[in-house]
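S.K.: Starting off with a structure, shown below.
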Amino acid sequence: MDKKELFDTVINLEEQIGSLYRQLGDLKQHIGEMIEENHHLQLENKHLRKRLDDTTQQIEKFKADKKESKTQKTEQTDIGEGYDNLARLYQEGFHICNVHYGSVRKEDCLFCLSFLNKK
């Protein structure tokens, strides 16, 4: 190998090393950007999961409250409807007390009246 070929080989190696160095720098920068993006995505994911949990808890609480109020309304409505039916039967002339239930009444019954006055 003469000096010129040796010099050309060294220049070629130097260019290859420079190219590899630039590629390594680009790769390092790209990895840094990916790590930063990953960190931001992890934070966003954490916040979204917390928000989802909070929203889910609020929805469950709302459903429970709604179910409870519906149950209370139903109980109140049922009690009111039963009372109204018994009052209607009494007005139509039937006993609603446990002593003479369903029989025709000729005059006011103290048992029936005491039952109607309960709340």
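Start at 1 and count along the chain as shown; that gives each residue its number.
Cβ coordinates are placed from backbone N, Cα and C, and glycine is handled just like the others.
Although substitutions are noted, the structure shown does not include any of them.
The annotation that Swiss-Prot gives for the mutagenesis experiment T71 to D reads: Loss of protein phosphorylation, no change in replication inititation, subcellular location, or protein interactions, increased sporulation efficiency, significant decrease in biofilm formation. What Swiss-Prot says about the mutagenesis result for Y83 to C is this: Still self interacts, still interacts with DnaN, no longer interacts with DnaA. Quoted from Swiss-Prot, the note on the mutagenesis of N85 to D is: Still self interacts, still interacts with DnaN, no longer interacts with DnaA, only residual localization, loss of DNA replication control. Decreased ability to disrupt DnaA oligomers. For the mutagenesis of L86 to P, Swiss-Prot gives this note: Still self interacts, still interacts with DnaN, no longer interacts with DnaA, only residual localization. The structure shown keeps the original residue. Per Swiss-Prot, Zn(2+) binding site is recorded for H95, C97, C109, C112, and the stated evidence type is sequence analysis. In Swiss-Prot, a mutagenesis experiment is listed as I96 to N, annotated with the note Still self interacts, still interacts with DnaN, no longer interacts with DnaA. Listed in Swiss-Prot is the mutagenesis experiment C97 to R, annotated as follows: Still self interacts, no longer interacts with DnaA or DnaN. Under its mutagenesis entries, Swiss-Prot includes C112 to R with the note: Still self interacts, no longer interacts with DnaA or DnaN. Here Swiss-Prot describes K119 to R as a published mutagenesis experiment; the accompanying note says: Still self interacts, still interacts with DnaA, no longer interacts with DnaN.
I'd like these features described in context: how deep, what's nearby, how far apart.
M.R.: Residues within less than 8 Å, Cβ to Cβ, of Y83 (mutagenesis position) and separated from it by at least 6 positions along the same chain comprise L116.
Note: N85 (mutagenesis position) has no non-local neighbours, i.e. no same-chain residues 6+ apart with C-beta under 8 A of its own C-beta.
Sequence-distant neighbours of L86 (mutagenesis position) (same chain, 6+ residues apart, CB-CB distance under 8 A): I96, F115, L116.
Long-range Cβ neighbours of H95 (Zn(2+) binding site) (same chain, at least 6 residues apart, Cβ-Cβ under 8 Å): Y101, G102, S103, V104, R105, C109, F111, C112.
Secondary structure at I96 (mutagenesis position), as computed by DSSP, is coil.
For C97 (mutagenesis position), the same-chain residues that are 6 or more apart in sequence and have a Cβ closer than 8 Å to its Cβ are C109, F111, C112, S114, F115.
Within 10 Å of the C-beta atom of C112 (mutagenesis position) sit 22 other C-beta atoms, taking all shown protein chains into account.
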S.K.: Reduce the DSSP letter at N85 (mutagenesis position) to three states and note it down.
M.R.: helix
